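What follows is one structure encoded as structure tokens, with my remarks underneath.
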Amino acid sequence: MSLPNAFVTLLTTSSYLPGALVLLHALHDLHPAPRDFQIVALVTPETVDAATIGELRRAGYDLVIGVEPIGSGKAGQVGLELMGRPDLNFALTKLHLFRLAPFFSTLIYLDADILPLRPISHLFTSTAPHVFSACPDTGWPDCFNSGFMVIRPRESDWDGLKGMLKDGEGEDGLYREAGNGSFDGADQGLLNEWFSEDGGGGDWNRLSFTYNVTPSAAYTWAPAYKRFGHKISNVHFIGPNKPWTSLPGRPAGVSNVKGKENSYDYLSLIDRWFAVYDKHVRPASALDPDISRRFAVPQTIAAWDSHANQARAAATVLPEDKLDLSELKAATERGVNAFKPGQYTSLPLEGRVDLIMPKPKAIPRAPISQLVASSTIAPSVSPSALTPPPADAAPAPAPAPVPTQTEQKTAQPSVWDAQRSSPPASAPPEMSVPHAYYHNAWEAPLSQQSSYYAHPESHRPATEHKEPEYPTLPKEVTGDSWYARFATSTPDKRAISAVFPWEEKSYGPGYGHGSRPKPERVFPKGEEPLPSLVQQLIHPLQPPSISIQNPTPPHPAHSQHQSHATGMGMAGQAPKSPSPPPRHVSMVEAMASYKNVWDDIPQIGRYVDIMSGKTGGKSVRGVSTRGHGHGHGHIQGHGQGQKQPQAQTHERNTSLHSLQSVPGTPRTQYSTFGKSPRLTNARNLERRESFEQPEDSADGDDENSTSASEEEGGKSREGNSSKPYKGNKKYKDRWAQTDRVKTVDETVQTQTHAGEEAAAGGLKMWGLPHASAHGRKSSKEIPFPIGSGNGRAGGGGQREAQTQHQSTYYEYQQQHPHSQQSRQGSMASPKPELNVRLPDYSFDFKGATSHAQGLAQAQAQAHGQPQGQGANPNLNAQHRHRPSGSFSTIYGGRGRVWDPNTDVEVRRRDSQEVLARFMQGSLGRG
């Protein structure tokens, strides 16, 4: 019984599925039933998914055969890259066609990218008796193109092709020129080598080019295509661009050919391929969509209403792949060549049952421990002989005598591969991985943290840590003179050159030439106990000692009394009581025991307090009872360290003497330039009286601010208010200070009576003489009450000041009615409101010299004015405070009168004198 014929195609990737389906339906259209041939597809399950194989079976392929992929390998990559088609790396799988000799007599092979245009089944008989027939290639016509072939398979051809693949590798393991036996790296070069005049398969039979037309943009002969185009039987779409690559962007039934047909009709051939695809492969809904069905409302049928569906589901339906009993009997009668339509079978190589390519066999590698052992043991000794047998094992038989002539086998050196296995347990120390877990020390309680810092010899077991055994250098290295300086265990100190000049000198007892002193500084080792400060944090803290220090050395009797009162001090400490049991303390308690080293030196503490302007946390002007000279004057302990009244008075007087020596800038209340001493002394007396009133500013840093302890000793101060602390040589007049803030109102000026004073807590605004030659307004002293930071000047004091201001202001208006007129015209000025924010007053020190130059002229004009012009004889022009800014135009454009006592140089000189007195006072007390 003769074997059937078959059309065969190959599918090594799922991307060629549209081409294989179009090829199947084109053959069906060109060869209607009944057909005397089969259509077979070779697939590689390793590279093609199961869904693609299922589509081929459902589409109508008579048989789907699974085969193993044959790759070009690294040797064939050179030819594929030269051809520019690296995607053809599995093209050698086409050689499985010659293994189909037991199943088919004649094969017509077509690539999946070929479109048949005319019937070609007559080639099954017309090509006889040739074994191999093909069409010439357009690139090299002396060679055939393997995309279309007529083959009568033979087992000898399969064996010869396998031999050529193996012969491509030389004896030295390197591939010759072409690589794997194919000059292009793929199947076409290998087949042209075998089916040639010099090949083992004989010369190939040439078919007409019309059976394998390869249109491309690189090569075409338009006149020949126009003359013989109607005779084309197959169109082969070679190249990387296939017709189905434009499937996502090409709708069904659309043609790319527009207008007149081109001489190169490549687009019309593409349209013919899509015509077959749209007819058989593309879904029917895309060709003729049913709008009513697409937008119909779905209906749900109840399960109890579908009796027919239940009956159909109950019926036993055999799978398509499973044959019933009758088909199995028929298959046994017809033989193994009878297959059911759409059947799938496999054709593994070399008798294997798995089509997956086998992995390369790994060379057995000996463990590293055996390699290390083999380096010191003779090769003839077996490793198993070195392993002692178990105690209960039977005695081994005596080994056979070793022949005199033994074969010495060289073991393959093995190297550990980190990508495949973990490090061996018996590896050298440089390859061993430590398996240890370390806990965070800061997460443990304080009682356990001390164990981490203990000496290792007392707490660490001796067997816990073992130094690894490092390999030694081979004898060949140590005995070689070339490695002599590197193979010695101890380095030669003579080879070390000195870096610094003093390193050339050796240690000696003296400092003479050629010797240098031996260093006395010793650095602690790494495992030494921690410093005492760190141990205080680790171990339970003991209660801190109570100590009080005075800023100045007190009287001997007072020192003894204080030492007796405190019980414990820096000079003499009482015997300590037994410490309480250890307890866990917090970080705040641990940090409370710290103190600065310089806190024990009272001279440094007093100097810091004086330079910072504070004593015990208060202002320099205030008096504090805190006697600790370095700022830590709070008494620790329970009721200890309380001073006696006599000691407090003595310390307070000492602090007052040291604080009252702090003067300010020497400045009087009024300018004394050109004034009589009588008027100056009178105003100085008024200034003294105003300073006796306690007034504090809002920032608490006023020169008159006092503390609560100063008010307790107020009686002694009131008795000697006119001459305070005359016994102190460093004391300077307290009221010779910078004036308080004064302001001048725009319309209301201060009065001309020098003897009147403003109410307590108010600001005095000084103006200019009334009815001067330049039309200035009369001056009137207006009390302006303000509130202090501590509220002393507020409340009733402010209301009293406001009442006095109103009465004084109205009397002044009745006596001087003409002062209501404005400088610009007859517009009446409104009554000033005291709650209006006054502008800032500034003083230009750079312009003080120019103002001082016109001082003499200002005095002459003020004294030379007649009495009938309304000049004020009690106040001169140089004594008036002139505001800056927009107020300079109100007072005739004159600048502020310069006072010699407010000069910058005078203030700088006085500040230097004050600093010198402070330094002398602090050093004298220290």
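Here the Cβ of each residue, glycine as well, is placed from N, Cα and C on the backbone.
No noted substitution is present; original residues retained.
Long-range C-beta contacts of D113 (UDP binding site), restricted to its own chain and to partners at least six residues apart, with a cutoff below 8 Å, comprise Y16, G19, G147, H236, F237, I238, K242, P243. Annotated UDP-alpha-D-glucose binding site per Swiss-Prot: L10, T12, Y16, R85, K94, 111-113, 145-146, D184, 187-188, G239, K242, in sequence order, evidence recorded as similarity to another entry.
When secondary structure is read from DSSP and collapsed to three states, H236 (Mn(2+) binding site) falls in the strand class. The feature UDP binding site is assigned by Swiss-Prot to L10, T12, Y16, R85, D111, A112, D113, H236, G239, K242.
Taking Cβ-Cβ distances under 8 Å and a sequence separation of 6 or more, the neighbours of K94 (mutagenesis position) in its chain are L10, Y109, S146, D187. The secondary structure of K94 (mutagenesis position), as reduced to three states from DSSP, is helical. What Swiss-Prot says about the mutagenesis result for K94 to A is this: Leads to a decrease in cellular glycogen at 37 degrees Celsius.
When secondary structure is read from DSSP and collapsed to three states, D111 (UDP binding site) falls in the coil class. Here D111 (UDP binding site) comes close to T9, L10, G19, G147, F148, H236: these same-chain residues lie at least six apart in sequence, with C-beta atoms under 8 angstroms from its C-beta. Annotation comment: Swiss-Prot describes D111, D113, H236 as Mn(2+) binding site, evidence class similarity to another entry.
Recorded in Swiss-Prot as a mutagenesis result, Y219 to A carries the remark: Leads to a decrease in cellular glycogen at 37 degrees Celsius.
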Rounded to the nearest Å - Cα separation of G239 (UDP binding site) and N145 (UDP-alpha-D-glucose binding site): 13
Cβ-centroid neighbourhood (8 Å) of the Mn(2+) site, D111, D113, H236 excluded: G19, L110, A112, I114, G147, F148, F237, I238
Binding-site residues: H236, K242 - member with fewest neighbouring CB atoms within 10 Å: K242
Cβ contacts of N145 (UDP-alpha-D-glucose binding site) (under 8 Å, same chain, 6 or more positions away): A134, C135, P136, D137, T138, Q188, N212, T214, H236
